[in-house]
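Inspection log for the structure reproduced underneath, given as structure tokens.
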Amino acid sequence: MPEIVDTCSLASPASVCRTKHLHLRCSVDFTRRTLTGTAALTVQSQEDNLRSLVLDTKDLTIEKVVINGQEVKYALGERQSYKGSPMEISLPIALSKNQEIVIEISFETSPKSSALQWLTPEQTSGKEHPYLFSQCQAIHCRAILPCQDTPSVKLTYTAEVSVPKELVALMSAIRDGETPDPEDPSRKIYKFIQKVPIPCYLIALVVGALESRQIGPRTLVWSEKEQVEKSAYEFSETESMLKIAEDLGGPYVWGQYDLLVLPPSFPYGGMENPCLTFVTPTLLAGDKSLSNVIAHEISHSWTGNLVTNKTWDHFWLNEGHTVYLERHICGRLFGEKFRHFNALGGWGELQNSVKTFGETHPFTKLVVDLTDIDPDVAYSSVPYEKGFALLFYLEQLLGGPEIFLGFLKAYVEKFSYKSITTDDWKDFLYSYFKDKVDVLNQVDWNAWLYSPGLPPIKPNYDMTLTNACIALSQRWITAKEDDLNSFNATDLKDLSSHQLNEFLAQTLQRAPLPLGHIKRMQEVYNFNAINNSEIRFRWLRLCIQSKWEDAIPLALKMATEQGRMKFTRPLFKDLAAFDKSHDQAVRTYQEHKASMHPVTAMLVGKDLKVD
């Protein structure tokens, strides 16, 4: 079989050598906005007579490379846009197969590192101390330290991080104590250990004025003090979710499961950094209604972090299985009808992505080809929701949830600590269901896996909780001007916040609505007063797409006060598409760009066709 190549990495592939361990020693400089230190990589040759190897780097300054106490020659290659620069290291001795060597690289990051966001004190809740956080997925670890920046290689790590002593450092690892910095009494060194091998996109660091509160036997929630109480309340279901996840996936091997609530510019809903999930503060709805994101990140402890996509072309393996587990966790907590409600909502999100890209766009394929494509640019709900839809369809085809969950647990056990491709997954599916090969052969695999657009088959969904959302949405969509008086606040009295959100999602699919309808909707439902981020996002999109000028400042405010890309990018796009707000949207972006997360700033710039 031909070797799978990771087209997103410039480093030597796993067939040549593998990084087994990283020992990171670094110092965080908030004045210069740099991380300076050494990365000691234990590398194992996978072939005989290995004389040199290549690592990924991006915007790094390399001071020197030392092997066995001796400086060795290295060469930084030409920058290849988003992939960074390959770093070739000459080895002092030729390695034989399985021989290990420790390569110590002294490096410094750039203030513009795409992996890091440096916040001024004014950008924090406490307004007193600066803040730093990393986001390495998919291919930004190379902008922190030289590495084989591919999910096909897994390594353990230890770290020692020096920070100003009034701040706290956390990593995607078990905390291993803190000591005064012997070289600077105004600083402290925090130590970490990660004994489970992980792909380097799961290396994570945060430094800030952080406090914690225990919310479960293996869970602390961390944030600035202003958010700690609210976060502890919002995420109180964490331990019960973990227990259900263990029942579905097998033992939780990571020891601790902490949560970190980041400042508003964090670009994602959550990031499954091991031992320390990162989440957006936009989940703080006050009623635990957005806790499915926690169920999702918990589920990654099995699908993604234990069983990992071998390359980003197979990202759906991480996300489709994780959404499938997430929805089972929520189903166990809130009922099977709720699982189906969320599943159908996900199909709607998939429809939106396919509509946005166009039904023949290659990014709407489940398995993508990222040759010369930045994974950040290809990112969408497709791997999540098309991936989930395939698994949900297979569940129904193969005999129901219990049967398919049996497969999922066996899949996790089979591929734990490994990195795999779609073919590995499919081969195991066929071997697990060897008595149902005829059923599996009914699946149009080429359409599901390799063709663009919506899947060839839509699974069956229980409509119980969705029907009320559709009914109310249809009333608004079909209403004539004379009918608007028939709407009143009691329309919503029996709807949960999840259903209210789905009502808006359904209505948004039919936007624009007549402006009079939107104004009446605000009059009777007072949506402007709702702070639930998912509801507010869809409401403001509906307003802007229906050309309500009064909503422009509200939409601009939401697009800039937080930076979760799920919200910020569509809001900016809608504002730019409305003639009355186009110039203001571009101007607002340009004013905020310097203080935005680097990836968010880049992608919004592309969306708005500026820069």
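Here the Cβ of each residue, glycine as well, is placed from N, Cα and C on the backbone.
Residues as originally present; substitutions not included.
Swiss-Prot has this to say about the protein:
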type: MUTAGEN; residues: Gln135 to Ala; note: Strongly reduced aminopeptidase activity. Strongly decreased affinity for leukotriene. Abolishes epoxide hydrolase activity
type: MUTAGEN; residues: Gln135 to Ala or Leu; note: Srongly increased epoxide hydrolase activity
type: BINDING; residues: Gln135, Cys136, Gln137, Pro267, Tyr268, Gly269, Gly270, Met271, Glu272, Arg564, Met565, Lys566; note: peptide binding site
type: MUTAGEN; residues: Gln137 to Asn; note: Aminopeptidase activity almost absent, but keeps LTA4 activity
type: MUTAGEN; residues: Gly270 to Ala; note: No loss of activity
type: MUTAGEN; residues: His296 to Tyr; note: Complete loss of LTA4 hydrolase and peptidase enzyme activities
type: BINDING; residues: His296, His300, Glu319; note: Zn(2+) binding site
type: MUTAGEN; residues: Glu297 to Gln; note: Loss of aminopeptidase activity, but keeps LTA4 hydrolase activity
type: MUTAGEN; residues: Glu297 to Ala; note: Loss of epoxide hydrolase and aminopeptidase activities
type: ACT_SITE; residues: Glu297; note: active site, proton acceptor
type: MUTAGEN; residues: Glu319 to Ala; note: Complete loss of LTA4 hydrolase and peptidase enzyme activities
type: MUTAGEN; residues: Asp376 to Ala; note: Strongly reduced hydrolysis of peptides starting with Arg. Small effect on hydrolysis of peptides starting with Ala. Abolishes epoxide hydrolase activity
type: MUTAGEN; residues: Asp376 to Glu; note: Strongly reduced aminopeptidase activity. Abolishes epoxide hydrolase activity
type: ACT_SITE; residues: Tyr384; note: active site, proton donor
Looking at Cβ-Cβ distances, which residues of the chain lie under 8 angstroms from His300 (Zn(2+) binding site) while being 6 or more apart from it?
Glu272, Asn318, Thr322
Taking the Cα atoms as reference points, how far is Tyr384 (active site, proton donor) from Glu319 (mutagenesis position) in Å?
5
Quick one: of the recorded positions Gly270, His296, Met565, which has its CA closest to the CA of Gln135 (mutagenesis position)?
Gly270
Using an 8 Å cut-off from the Cβ centroid of His296, His300, Glu319, can you name the remaining same-chain residues around the Zn(2+) site, in sequence order?
Gly270, Glu272, Glu297, Ser299, Thr303, Gly304, Asn318, Thr322, Val323, Leu325, Glu326, Tyr384
Can you tell which of Glu272, Asp376 has the least company, meaning the fewest other C-beta atoms within 10 angstroms of its C-beta, among these recorded positions?
Asp376
Rounded Cα separation (Å) that holds between Asp376 (mutagenesis position) and Tyr268 (peptide binding site):
12
Can you give the largest Cα to Cα distance in Å, as a whole number, for the residues Gln135, Cys136, Gln137, Pro267, Tyr268, Gly269, Gly270, Met271, Glu272, Arg564, Met565, Lys566 that bind peptide in the record?
18
For Tyr268 (peptide binding site), list the number of other Cβ atoms lying within 10 Å of its Cβ atom.
22
Gly270 (mutagenesis position) as reference: those recorded positions from His296, Glu319, Met565 with C-alpha within 10 Å of it:
His296
Pick out which of the mutagenesis positions Glu297, Glu319 has the most other Cβ atoms within 10 Å of its own Cβ.
Glu297
Using a Cβ cut-off under 8 Å and a sequence separation of 6 or more, which residues in the same chain sit near Gln137 (mutagenesis position)?
Tyr201, Leu202, Met271
Of the recorded positions Tyr268, Glu319, Met565, the one whose Cα sits nearest to the Cα of His296 (mutagenesis position) is Glu319
